[in-house]
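*Asks:* For 249-304, the entry in Swiss-Prot reads domain 'DEK-C', with the evidence type sequence analysis. The domain 'Tyrosine-protein phosphatase' annotation in Swiss-Prot covers 308-449 and is backed by sequence analysis. One mutagenesis experiment named in Swiss-Prot is Cys393 to Ser, and its note says Abrogates phosphatase activity. If you look up Swiss-Prot, you'll see Cys393 marked as active site, phosphocysteine intermediate, on the strength of sequence analysis. According to Swiss-Prot, the mutagenesis experiment Trp458 to Ala carries this note: Impairs stimulation of phosphatase activity by actin but does not affect basal activity. According to Swiss-Prot, the mutagenesis experiment Ser937 to Ala carries the following note: Reduces binding to YWHAB, YWHAG, YWHAQ and YWHAZ. Abolishes binding to YWHAB, YWHAG, YWHAQ and YWHAZ and increases association with F-actin; when associated with A-978. Record note (Swiss-Prot) on the mutagenesis of Ser978 to Ala: Reduces binding to YWHAB, YWHAG, YWHAQ and YWHAZ. Abolishes binding to YWHAB, YWHAG, YWHAQ and YWHAZ and increases association with F-actin; when associated with A-937.
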Amino acid sequence: MALVTLQRSPTPSAASSSASNSELEAGSEEDRKLNLSLSESFFMVKGAALFLQQGSSPQGQRSLQHPHKHAGDLPQHLQVMINLLRCEDRIKLAVRLESAWADRVRYMVVVYSSGRQDTEENILLGVDFSSKESKSCTIGMVLRLWSDTKIHLDGDGGFSVSTAGRMHIFKPVSVQAMWSALQVLHKACEVARRHNYFPGGVALIWATYYESCISSEQSCINEWNAMQDLESTRPDSPALFVDKPTEGERTERLIKAKLRSIMMSQDLENVTSKEIRNELEKQMNCNLKELKEFIDNEMLLILGQMDKPSLIFDHLYLGSEWNASNLEELQGSGVDYILNVTREIDNFFPGLFAYHNIRVYDEETTDLLAHWNEAYHFINKAKRNHSKCLVHCKMGVSRSASTVIAYAMKEFGWPLEKAYNYVKQKRSITRPNAGFMRQLSEYEGILDASKQRHNKLWRQQTDSSLQQPVDDPAGPGDFLPETPDGTPESQLPFLDDAAQPGLGPPLPCCFRRLSDPLLPSPEDETGSLVHLEDPEREALLEEAAPPAEVHRPARQPQQGSGLCEKDVKKKLEFGSPKGRSGSLLQVEETEREEGLGAGRWGQLPTQLDQNLLNSENLNNNSKRSCPNGMEDDAIFGILNKVKPSYKSCADCMYPTASGAPEASRERCEDPNAPAICTQPAFLPHITSSPVAHLASRSRVPEKPASGPTEPPPFLPPAGSRRADTSGPGAGAALEPPASLLEPSRETPKVLPKSLLLKNSHCDKNPPSTEVVIKEESSPKKDMKPAKDLRLLFSNESEKPTTNSYLMQHQESIIQLQKAGLVRKHTKELERLKSVPADPAPPSRDGPASRLEASIPEESQDPAALHELGPLVMPSQAGSDEKSEAAPASLEGGSLKSPPPFFYRLDHTSSFSKDFLKTICYTPTSSSMSSNLTRSSSSDSIHSVRGKPGLVKQRTQEIETRLRLAGLTVSSPLKRSHSLAKLGSLTFSTEDLSSEADPSTVADSQDTTLSESSFLHEPQGTPRDPAATSKPSGKPAPENLKSPSWMSKS
């Protein structure tokens, strides 16, 4: 389509009927001059020139000095026709018609003038040009438009106009031209009826002037008159189209659908209605000659739909170029803003409307998406100003419709499908091209991504998970937070390798996946990537699970699972863990939520290995890492810090989602606070494994599924472990390699401080399961050192951290008492003490059975079982099951340790067997103590938040209850203390009176001093058990800090 706007007037007016002015008198020389110039406001397309409604200005300069090159000969012809008119008359529309002569050019011209009553009067002129290049024209027909004028489509690509007994048929050269002619004629007939221009009346007398000017050749006049009899110049349909009988309704529906499709796909400027009907017949494979009237009516209806602007929203119209050129319609609809989404159409009324142009063509390669943002703001500008905006292109089908769909998607947050259906419902001819549809789909993704930034899925889901049922399964995406580089944790490469069931955990830096045979589903596989903190916490959750759940292979955490589970539920929508590891998963998931480290997740496996060697890097990369000032003191839970610089117990129990380093590692019993309140990261894991395994041997029947739900205990070194997980032979990690156990006897008896630092700081994962298993199984004869060391730990941790942990420790006890758990556990444990140990039943599936296969027969030493009595004795009572859960969870914790696990393996193996035995036994009672004191109900924890001072009132009473229940109140499993502080241990009188005699105390002090001295000796961290003596290439930063640490100790 060629749009030509000829020297548009800057002062357009809305009055369509005021085109002629009374001051213009015929014959006036000035007016004659004005009429010599062509109108400045004609809108031209191929085959039609539409007068843009001007105000008081006459049709201006009649001479077109620089005609538009792409408008064909229409501008020149229009200029000649205007010069043919009287000065007071104006052309409203000129439409080119088909001609029987190839070289002849014919126009139907609608001319209007002011009548006797200053009303608009219209006539039709038939103008002939002898050739396209002709500079002159003649009039061959004059037809007055009286009030009885009727217009009909002839079904052959034209329309008939009948009035006062005369009928003429006009066949415009294009559908677009015909549609513009029908519009103008319709309005002209309406004016004639309104003013009652009856035939033969005084109106339209001025038409006699043009009747007197008829001077065309007779052949031309005959063509104008003979057209009433002319059916069509189109030949009949080919014979191959055989008439098929069809049902009327079905055919009409099919015609409507096909016709609409054809008209939207055709360039209506270059096709006639005959051609459209031909195409329709071809597509339908039938002759539609009988239905041509129906087809024409439908075509007219579709043209009307295409031409009429569609009100999409209260402030937004979607239309075509014709709507943009109809000043009266624009002003009547309240449009003040026009968004022109075309390159070929100019702005018609730049002085009257606010325009914004998107200069693009309707092509699939056009990048329309880049303009949608500015279009959105322009449309909203109209909305803010309480006005309306017209968005138009050529037909209002593709470009402008796509822009409106994009606007709806952004403005209302709709998906593409909804926005498209809505706009198509409002404007049925809407059909964006394939390229625009692809861009709309891309735009939908952009908007979705923008919304996701504010979506709760990209934040910690504290609020939503509070309302989530505990046993309501949630997909992995429900709780996987985004890693710092934007990658969901489930998509990290080394996580995918870990998804194989039954394999040891390959994940580095305190993370691993609980991938066992009982966790085969994608939910469990993907969702169980967690941060293992202290086995004590796991034991807490296990303790709170009822016995019935313990026997099920797929147990789910119960409502009263306790403090840890409550916090987990507040952080995660994580509801379908299997077995005992269900609670573990929740605790660990909470750790992961708190402790996602930017570097920890973003690093490659080689960088992860560096993290294993460098706890400072771990701390720096972890959101949960302690401040640098606290690193040295956090080695063993800050044993000697009476008031650590952590904020509060409430802050620790309810860590912020941001995971500030200080807040996320505060000293309290929060399951998510690993560093201070919980068990020592090193000792409990050393001890938990043998305890758990001995316990499991004596209570296999009650816990048939606890083993399989936990990863295998023996893991290859960090590097090989990653390889194993991805390889087919990863199952080898399930069995303890000889190279893993043997170096434990040969390595020097030194545990580097860096390992301890790493353990207490970040790993919180059981470090040295395998060595402890190996070593613990042999020395079970000497029970005295065990009690010594246990007292040592208990008393040491009691004294210096009284203000820090007792408050938190007793806080939970108060809540336990509210829940009635302390009394129940006390009774059950007292009864447990009196129950003799059963012989070990047959081994069960899972890591525990594999583990005990590696434990020498000494592990069934009755003395050892007796020492573990309260924990390992089977019982049918619910609390017995819960008490058994503690060692099992300890076992799970130690089994699922991350790569740092191996470094401690090597150095832990350097302990004397007696020492290992004693520390293995140390946490048994304190483990139950931890479980009891920290298994407060989920509901009761809310009453504690922000009120840490309440727990001091009943400290002594609670401690007494624990001792009577056979539990020590020692802190190893509760407070994440570190062996590094053993040299400065002191005793609390309560613990001495509870479990110690003078000789025990003395021996334990000696043992502590010796162990503390060798623990202080820094040493490079080996990369795997086989290379125990190989120092790490880069010393851990904690080693560099050893002087300050030693001074503090």
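Along the chain as shown, the residues are counted starting at 1.
A Cβ is built for glycine as well, from the same backbone N, Cα and C atoms used for every other residue.
Just the original residues are modelled here, none of the noted substitutions.
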*Asks:* Please list the DSSP helix, strand and coil residue counts for the domain 'Tyrosine-protein phosphatase' (308-449).
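*Replies:* Across the domain 'Tyrosine-protein phosphatase' (308-449), DSSP assigns the residues as follows: 68 helix, 23 strand, 51 coil.
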*Asks:* Restricting attention to the domain 'DEK-C' (249-304), give the mean pLDDT.
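*Replies:* Average per-residue pLDDT within the domain 'DEK-C' (249-304): 84.
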*Asks:* Count the Cβ atoms, other than its own, that fall within 10 Å of the Cβ of Cys393 (mutagenesis position), considering every protein chain shown.
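*Replies:* Here the count is 28.
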*Asks:* Counting by DSSP secondary structure, give me helix, strand and coil numbers for the domain 'DEK-C' (249-304).
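*Replies:* DSSP composition of the domain 'DEK-C' (249-304): 45 helix, 0 strand, 11 coil.
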